[in-house]
Amino acid sequence: MRFSTEGFTSKVVAAILAFSRLVSAQPIIFDMRDVSSSADKWKDQSIYQIVTDRFARSDGSTTADCLVSDRKYCGGSYKGIIDKLDYIQGMGFTAIWISPVVEQIPDNTAYGYAYHGYWMKNIDELNTNFGTADELKQLASELHSRSMLLMVDVVYNHYAWNGDGSSVDYSSFTPFNQQSYFHDYCLITNYNDQTNVEDCWEGDTEVSLPDLSTEDNEVIGVFQTWVSDFVQNYSIDGLRIDSAKHVDTASLTKFEDASGVYNLGEVYQGDPTYTCPYQNYMKGVTNYPLYYPVYRFFSDTSATSSELTSMISTLQSSCSDVSLLGNFIENHDQVRFPSVTSDTSLIKNDMAFIILGDGIPIIYYGQEQGLNGGSDPANREALWLSGYNTDSEYYELISKLNQIRNQAIKKDSAYSTYKSSVVSSSDHYIATRKGSDANQLISIFNNLGSNGSQDITVSNTGYSSGDKVIDIISCNSVLAGDSGSLSVSISGGMPQVYAPSSVLSGSGICNQ
């Protein structure tokens with residue numbers, strides 16, 4: 001379906017391009033909505049990331065073939081997502097993030113088809129493989145009726161071409177149908193050179209990703225108009241920005257301001273001194289600096305906690321707002337964690353850490369079913385083949401973790417912005433406190449493994465002697481000892497999450 005049904009056409013885009021030339025490429029000024037208000041709303045959310053083509057089909061099939069190595073469209077759709085919102089909400093998620101929605105190159109390339117949504121051809125058309133404009137609007141409406149939010153993945157760093165960069169037919173792109181809108185062809189060769197990162201091209205000689213000159217006011221002006229209309233037409237609450245570190249930084253701010261909603265930028269870099277400054281240009285950043293130490297600690301029982309505890313502190317001092325970082329342990333670009341370890345206790349600990357740490361938790365579809373695909377394309381499985389089992393041990397764990405996070409936010413308006421502190425640690429466990437006095441959660445994460453056990457005492461909890469606290473995972477209760485300390489036993493390597501009984505009152509958690 002064309003966006004033209006909403007009053008936004010290729011002709012309008014062409015007019016904008018022509019007008020911007022007439023005014024000497026001066027930036028277009030918009031009546032901006034309140035991005036900060038949107039960002040504040042997102043701090044309290046828990047996001048379920050969906051690869052639209054692989055989550056749920058319109059026909060409801062749980063047997064339809066989807067061979068990931070074929071890299072073909074498998075039939076996932078907006079209607080499929082709508083029909084499975086109970087499944088998502090049953091895990092306590094308050095938002096979803098879906099794949100890019102615009103028209104893709106149609107070719108069967110050396111890397112298959114563009115089922116993932118990152119090979120853009122035309123921003124004036126929707127990708128009809130996922131459904132119609134009305135179905136996308138219905139998805140937003142159904143989410144909002146449940147007080148849930150919609151985040152859509154957006155690409156504005158590049159287009160895509162099936163072939164070498166020297167052979168690109170720019171006239172096939174809409175609306176940027178001339179080479180002058182793009183950087184000259186050169187593949188990125190040095191990721192330590194920011195000019196090379198921003199001005200050269202991602203991709204390779206098989207599938208080229210022509211790099212837009214987003215620093216050009218003509219180009220970013222079109223995207224400002226486009227995203228403003230796009231967000232309003234489809235009632236979108238937030239945007240995930242693909243390849244953000246490859247975009248001119250000033251353009252990131254212009255785009256977010258024009259969108260009027262929270263933007264979560266993909267900055268694929270584990271160094272916080274590189275990643276954190278991107279919050280000067282957009283509100284949110286994917287938390288790769290946290291991803292790597294989390295991955296290393298929870299995937300290896302011989303790893304020690306020092307790197308992870310250090311990174312918690314470093315992010316708090318380096319990033320302007322850790323509550324707006326997007327935390328994850330799996331996504332469409334990374335291997336699934338169960339492909340690295342089959343130890344269920346380690347998998348549960350990393351899930352708990354992601355959901356209960358500083359920032360916005362993002363769980364990748366299929367984590368709740370223990371999907372174990374490795375590198376792309378193996379990590380983009382069809383979820384329907386799992387049967388959407390709500391009795392899965394990971395589905396039940398994620399439900400509990402989201403439930404306690406949502407309850408903590410309900411009881412304590414400062415919970416999301418309260419910075420976690422590591423109150424106790426050793427080589428193989430970390431205990432954190434998050435939340436204001438009388439409402440704080442004490443979470444204990446470990447990498448002992450399913451055969452591991454350890455008796456520990458956690459001090460500096462902020463509890464008072466005699467306070468009753470409950471581990472929401474096991475539902476076992478403990479009385480705080482002298483000075484509020486907790487003496488507990490880690491058994492079977494399981495994480496523990498303690499909350500005061502007063503916080504749980506009326507929640508239904510552990511029958512409270």
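Glycine is treated like the rest: Cβ placed from N, Cα and C.
No noted substitution is present; original residues retained.
The active site, nucleophile annotation in Swiss-Prot covers D242. Marked as active site, proton donor by Swiss-Prot on the basis of similarity to another entry: E266. Marked as substrate binding site by Swiss-Prot: W119, H158, R240, K245, H246, G270, D333, R380. Per Swiss-Prot, the feature Ca(2+) 2 binding site maps to D242, E266; the stated evidence is similarity to another entry. Among the natural variants in Swiss-Prot is M32 to K, noted as: In strain: CCRC 21164 and ATCC 26077 / CBS 2863. Among the natural variants in Swiss-Prot, S36 to G has the note: In strain: CCRC 21164. The residue drawn here is the original one. Among the natural variants that Swiss-Prot reports, Y73 to I is described with the note: In strain: ATCC 26077 / CBS 2863. For N280 to S, Swiss-Prot lists a natural variant annotated as follows: In strain: CCRC 21164. Among the natural variants that Swiss-Prot reports, D350 to A is described with the note: In strain: CCRC 21164 and ATCC 26077 / CBS 2863. Natural sequence variation is annotated in Swiss-Prot for L479 to S, with the remark: In strain: CCRC 21164 and ATCC 26077 / CBS 2863. One natural variant named in Swiss-Prot is S483 to F, and its note says In strain: CCRC 21164.
For the residue listed as 'active site, nucleophile', the recorded positions whose C-alpha atoms fall inside a 10 Å radius of its own C-alpha are E266, out of Y73, E266, G270, N280, D333, S483. Closest to R380 (substrate binding site) in space, going by CA atoms and restricting to the variant positions S36, N280, D350, L479, is D350. When every Cα pair among W119, H158, R240, K245, H246, G270, D333, R380 is compared, the largest distance found for this substrate site is 25 Å. Cα of S483 (variant position) to Cα of R240 (substrate binding site): a span of 44 Å. It is D333, among the recorded positions D242, E266, D333, D350, whose Cβ has the fewest other Cβ atoms within 10 Å in the structure shown. In the structure as shown, the Cβ atom of G270 (substrate binding site) sits within 10 Å of 16 other Cβ atoms. When secondary structure is read from DSSP and collapsed to three states, L479 (variant position) falls in the strand class. Listed in sequence order, the recorded positions from S36, Y73, E266, D350 having a Cα within 10 Å of the Cα of R240 (substrate binding site) are E266. Cβ crowding, taken as the number of other Cβ atoms within 10 Å, peaks at W119 among the recorded positions Y73, W119. Cβ crowding, taken as the number of other Cβ atoms within 10 Å, peaks at R240 among the binding-site residues R240, K245. Taking CA atoms as the reference points, H158 (substrate binding site) and E266 (active site, proton donor) are 14 Å apart. Across the structure, H246 (substrate binding site) and the residue listed as 'active site, proton donor' are spaced 10 Å apart at their Cα atoms.
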